[in-house]
Amino acid sequence: MKNATFYLLDNDTTVDGLSAVEQLVCEIAAERWRSGKRVLIACEDEKQAYRLDEALWARPAESFVPHNLAGEGPRGGAPVEIAWPQKRSSSRRDILISLRTSFADFATAFTEVVDFVPYEDSLKQLARERYKAYRVAGFNLNTATWK
């Protein structure tokens, strides 16, 4: 069964240039990697991808997350790959963490997807539309908050 989890954000605080959603993406990617999963982070654009790349490199050594931008890194990619619409590898991944504002048609290739319901009202409507699209695509839907 395919599962999609939507994390509900209760703030829109920016820290070190990262939105609340982007901060959470880094934490979830780290957690999923530590549990042995290969992760694809699908960014909205190249600028966001580079921002997340820098944030993951800036983590303390004890919480380092091996990652690369799509098309870079070792053969087959690092355990966590950061992509955007114009740049995505075909390397197999266990989990999709989607930062896309619209439903990513390639999401159906994953058995686990992480998405977000941002704090901003204008973005909540887009999240509702993605939620409906995942349901139509046959995903089991869940909502969660981060610890």
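Counting begins at 1 with the first residue displayed.
Glycine too: its Cβ is placed from the backbone N, Cα and C atoms.
Taking a C-beta cut-off of under 8 angstroms and a sequence separation of 6 or more, PHE6 (mutagenesis position) has the following same-chain neighbours: ASP115, PHE116, VAL117, ALA127, TYR131, LEU141, ASN142, THR143, ALA144. A mutagenesis experiment is reported in Swiss-Prot for this position, PHE6 to Ala, and the note states: Partially complements the AZT sensitivity of a knockout mutant.
In Swiss-Prot, a published mutagenesis experiment is listed as ALA20 to Asp, annotated Cannot complement the AZT sensitivity of a knockout mutant. Counting every protein chain shown, the Cβ of ALA20 (mutagenesis position) has 19 other Cβ atoms within 10 Å.
Long-range neighbours of ASP45 (mutagenesis position) (same chain, six or more residues apart, CB within less than 8 Å of its CB): TRP84, PRO85. Annotation of the published mutagenesis ASP45 to Ala in Swiss-Prot: Cannot complement the AZT sensitivity of a knockout mutant; the original residue is retained in the structure shown.
In three-state terms derived from DSSP, GLU54 (mutagenesis position) belongs to a helical segment. GLU54 to Ala appears in Swiss-Prot as a published mutagenesis result, with the remark: Cannot complement the AZT sensitivity of a knockout mutant.
One mutagenesis experiment named in Swiss-Prot is TRP57 to Ala, and its note says Cannot complement the AZT sensitivity of a knockout mutant, interacts with SSB, decreased interaction with HolD, no interaction with YoaA.
Non-local contacts of PHE64 (mutagenesis position) by the CB criterion (under 8 A, 6+ apart in sequence, same chain) are absent. Quoted from Swiss-Prot, the note attached to the mutagenesis of PHE64 to Ala states: Cannot complement the AZT sensitivity of the knockout mutant, interacts with SSB, decreased interaction with HolD, no interaction with YoaA.
The number of other Cβ atoms within 10 Å of the Cβ belonging to VAL117 (mutagenesis position), over all protein chains shown, comes to 19. Secondary structure at VAL117 (mutagenesis position), as computed by DSSP, is strand. According to Swiss-Prot, the mutagenesis experiment VAL117 to Phe carries the following note: Cannot fully complement the AZT sensitivity of the knockout mutant.
According to Swiss-Prot, the experimentally introduced change ARG128 to Ala is described as follows: Cannot fully complement the AZT sensitivity of the knockout mutant. Annotation note: ARG128 (mutagenesis position) sits in a helical segment as assigned by DSSP. In sequence order, no residues are near ARG128 (mutagenesis position), counting only same-chain partners six or more apart with C-beta under 8 A.
Quoted from Swiss-Prot, the note on the mutagenesis of TYR131 to Leu is: Cannot fully complement the AZT sensitivity of the knockout mutant.
Across the mutagenesis positions listed here (TRP57, TYR131), the residue whose Cβ sits among the most other Cβ atoms within 10 Å is TYR131. A separation of roughly 16 Å, to the nearest angstrom, links the Cα atoms of GLU54 (mutagenesis position) and ALA20 (mutagenesis position).
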